[in-house]
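To start, the structure under review is shown below, and the notes come after it.
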Amino acid sequence: MLSFLWDLASFIVALGVLITVHEFGHFWVARRCGVRVERFSIGFGKALWRRTDKLGTEYVIALIPLGGYVKMLDERAEPVVPELRHHAFNNKSVGQRAAIIAAGPVANFIFAIFAYWLVFIIGVPGVRPVVGEIAANSIAAEAQIAPGTELKAVDGIETPDWDAVRLQLVDKIGDESTTITVAPFGSDQRRDVKLDLRHWAFEPDKEDPVSSLGIRPRGPQIEPVLENVQPNSAASKAGLQAGDRIVKVDGQPLTQWVTFVMLVRDNPGKSLALEIERQGSPLSLTLIPESKPGNGKAIGFVGIEPKVIPLPDEYKVVRQYGPFNAIVEATDKTWQLMKLTVSMLGKLITGDVKLNNLSGPISIAKGAGMTAELGVVYYLPFLALISVNLGIINLFPLPVLDGGHLLFLAIEKIKGGPVSERVQDFCYRIGSILLVLLMGLALFNDFSRL
């Protein structure tokens, strides 16, 4: 319950910030163009708070925080007294109206740059993209990428950490190949390797793009040595103690902790013959994992924690810049996100990315809660990502969105007169139906992931 409330609160904060930024873009440019703004509302429904300024603009925070709007004086909506007609939105030039409409998405992009600017000043912790293991018969194995290799760039774009690698790989969905620049860790002897992506079975909502290529990142080492044994657990009942090293399971040598975890998970209630080493002496024990529910079937659980050797400092990286360099890096990062968002939306249309990858408010709320819990340097990039997506989607030439309004203005500029009210009304209805269908699909995907 606490987790749900945290996710909800983080989601409401994120939504409130991004909607305010978007609507403020419309509001600010409208004021600069001499348009009278009658209401600036964050949310819909019953007003929880309201205030009116000296220019007559009413500011509102409403009950339902799922959107917002800026209401401008407009003769098409209501009669306007003659002395105020020059302040009406519909009486402004096509260029001014286009600027007002485009200002919302532009504000979202500027906010993303600002968020990344703050993050790069604070410092972004990351891990150098050094390969730990390569899965047999994988795409990475076929390209002869070896453990200990550092991934320096993807198609010429530098990748200082694993997050940068993932961002570039996601953009390669549907491509036939990509070129990765690699070098032995600690060396500048670079070479290019080509990955064949024609049979790359990667689904963004189900797996990590790096692991889908058969690459396991170099991370903290987990040894088959027990750090802690929970009281009254299956491990405690079997006689296991902190400091024990598990040597064999059912006669098979154990070299990786993950192998032991899988054996325990797959054998609830079944006996596992262990050979361990305790203070240099061999010892044989029988372990019977307890059963607990998980993903529709029973899984084994024994109540132990392994010894973890932290990642050495030379594998860690912190991206931190001064105020001016941070602006350059933040702008570049935002531009990369904008290109990725457009690319992914295009691939959704062409079918290279499946529609079940669409995410709705539940997935966004989970992301908000998770990143907020990790800290500000993770929450701000999340806000930047959603802000960029909000800006790009609003520019789609779909009636009811900013892009649809811009399309009507472009037609008006070309033909020398506005699109008829009848045509606009019909297009708004079609656009609303399409938007509701997309939102329904996104919600369906969200619930199917629960």
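Backbone N, Cα and C define each Cβ position, glycine as well.
Record note (Swiss-Prot), mutagenesis His22 to Phe: Loss of protease activity of RseA and signal peptides, does not complement deletion mutant. Binds substrate. The unchanged residue is displayed. Just so you know, the Cβ of His22 (mutagenesis position) picks up 25 other Cβ atoms within 10 Å once every protein chain is counted. According to DSSP, His22 (mutagenesis position) is assigned to a helical segment.
Swiss-Prot documents His22 to Ala as a published mutagenesis change and attaches the note Loss of protease activity.
Here Swiss-Prot flags His22, His26 as Zn(2+) binding site. Just so you know, the Cβ of His26 (mutagenesis position) picks up 26 other Cβ atoms within 10 Å once every protein chain is counted.
Glu23 to Ser appears in Swiss-Prot as a published mutagenesis result, with the remark: Loss of protease activity. Other C-beta atoms found within 10 angstroms of the C-beta of Glu23 (mutagenesis position) number 20, with every protein chain shown included.
Under its mutagenesis entries, Swiss-Prot includes Glu23 to Gln with the note: Does not complement deletion mutant. Abolishes production of the FecR cytoplasmic tail fragment.
Residues or ranges marked as active site in Swiss-Prot: Glu23.
Among the mutagenesis experiments that Swiss-Prot reports, His26 to Phe is described with the note: Does not complement deletion mutant.
The domain 'PDZ 1' annotation in Swiss-Prot covers 127-220 and is backed by sequence analysis.
Each residue in the domain 'PDZ 2' (222-309) has a pLDDT score, and their mean in this model is 89. The domain 'PDZ 2' feature in Swiss-Prot is assigned to 222-309.
Secondary structure at Asn389 (mutagenesis position), taken from DSSP and collapsed to helix, strand or coil, is helix. Residues within less than 8 Å, Cβ to Cβ, of Asn389 (mutagenesis position) and separated from it by at least 6 positions along the same chain comprise Thr341. Experimental mutagenesis at this site is recorded by Swiss-Prot as Asn389 to Gln, annotated: No effect.
For the published mutagenesis Asp402 to Asn, Swiss-Prot gives the following note: Does not complement deletion mutant, loss of protease activity. Contacts of Asp402 (mutagenesis position) defined by a Cβ separation under 8 A and a same-chain sequence distance of 6+ are given as Ile101, Ala102, Gly104, Pro105, Asn394, Leu395, in order along the sequence.
Secondary structure at Asp402 (mutagenesis position), taken from DSSP and collapsed to helix, strand or coil, is helix.
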